[in-house]
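Single-structure report; data block below.
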Amino acid sequence: MRITSAIASLLLVGTATSLQNPHRRAVPPPLTHRSVASRAVPVERRSNDFEYLTNKTARFLVNGTSIPEVDFDVGESYAGLLPNTPTGNSSLFFWFFPSQNPDASDEITIWLNGGPGCSSLDGLLQENGPFLWQPGTYKPVPNPYSWTNLTNVVYIDQPAGTGFSPGPSTVNDEEDVAAQFNSWFKHFVDTFDLHGRKVYITGESYAGMYVPYIADAMLNEEDTTYFNLKGIQINDPSINSDSVMMYSPAVRHLNHYNNIFRLNSTFLSYINGKADKCGYNAFLDKAITYPPPTPFPTAPEITEDCQVWDEVVMAAYDINPCFNYYHLIDFCPYLWDVLGFPSLGFGPDNYFNRSDVQKILHVPPTDYSVCSETVIFANGDGSDPSSWGPLPSVIERTNNTIIGHGWLDYLLFLNGSLATIQNMTWNGKQGFQSPPVEPLFVPYHYGLAELYWGDEPDPYNLDAGAGYLGTAHTERGLTFSSVYLSGHEIPQYVPGALTASWSSCLVELIVFPRRGTTPLNFS
């Protein structure tokens, strides 16, 4: 089946009632105003019986009641530096949060941010950690949608030179990254006695390079004592060339969202003409068909005259000086941000650059920045995009891979991910054989009822959205999930959708949901 408009492949929801508000289909009409008596609450982690506290781990223990600015007990966690030797010559910083979920006793989940050179503490503090301090908020708050409610999670700054991990970097390509990471991971497993645990690797953005290469190296070890890999998830990932991920989809995406961009008709005519002339639209029309075409089209070259993404972004700044390509619906003023990312307005300080924060995390005085100015790859990343290399093999060997993408990301585009998938061959076939249009449903929860009646939920961020939030399509061990209202960081913008998605990966089945998307209480 051919779909001539690239965006159209995800606009089709495939239901007879598509004109009905999809967010209300599963909601019965209210009868009377009633209070919600029973409510789920965020996990309160106040036990002194720390499961992972041993003589080996005591030096990493973080006092969960003394984290600066955090006025609640974060519970058991461990942070510090472990060596990445023998393949590396430095150490990597980690912050490990055990879960109170009894179903998580035999697994460990790894979270990696991208960059290259961006700290995974960004993911912890503003996306899926047990406490959040997101842009525009006054102070840290508990995160009812923390992934630690589902599983044990470790956030790692890697490669060396990223975040709290001391440099200089000595990696030249993704094979070096994987070798140094897996050397570090063996030290981590030995320290916390995690031998034989099921391992899941997750991340976003440039982690679309990191995760498949690390996963491939783990599987190649054939050593389930340390590398019992069971699945991966990569969101808004860098998995192909810039031509496919950024430039070919840029103008089609602008057209779809120009009610937000509000660029004038003269510019639209000019930039659409350039996209046609450069071959971007023709490439998408051929690439995003189901099943994929044979032969598959070659992505256009990015010449000096074909840098359409750059021109769109420059024009967007003229209309909206606070345009944020990580989340294209941001407007002025910038939200102040303790990290300065992904909101572009810096706050009064850099939280992780504070000496009291660094002391409690057991790191030496460090000039921390969320995305390091240190060069990670001195001569550029020498590896091919992961979709050309290890990603298809990882899909085949785990049969449990999720690629997620937010529609409101204007840096790496969902149609870039789709075009990439259609050019990959795994488990005997190339690409998806049918369009990825099945709706992703996230269950409703009590907090939304409080909002309906005008009550103030407690805590407010409990009220992540519910209903039909995107699409989720699975073929031959690969799931592609799109999220309508998310930018580059899905756990930050639409936590319920990402929690549902990751919950499915943990049981090696793509079923929505498994452990739930409402706040969990295992106490």
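Our numbering is plain: 1 for the first residue shown, then up by one each step along the chain.
Including glycine, each Cβ sits where the backbone N, Cα and C put it.
These figures come from a predicted structure and were not determined experimentally.
Take the CB of SER205 (mutagenesis position) and look out to 10 A: across all protein chains shown you find 24 other CB atoms. Under its mutagenesis annotations, Swiss-Prot gives SER205 to Ala the following note: Impairs catalytic activity.
Reduced to three states, the DSSP call for SER205 (mutagenesis position) is coil. If you look up Swiss-Prot, you'll see SER205 (among others) marked as active site.
Under its mutagenesis entries, Swiss-Prot includes ASP409 to Ala with the note: Impairs catalytic activity. Sequence-distant contacts of ASP409 (mutagenesis position), defined as residues of its own chain at least six apart whose C-beta falls under 8 angstroms from its C-beta, comprise ASP236, TYR325, TYR326, HIS327, LEU328, SER486, GLY487, HIS488. According to its DSSP assignment, ASP409 (mutagenesis position) is coil.
Marked as active site by Swiss-Prot: ASP409 (among others).
DSSP classifies HIS488 (mutagenesis position) as coil under the three-state reduction. Under its mutagenesis annotations, Swiss-Prot gives HIS488 to Ala the following note: Impairs catalytic activity.
The active site annotation in Swiss-Prot covers HIS488 (among others).
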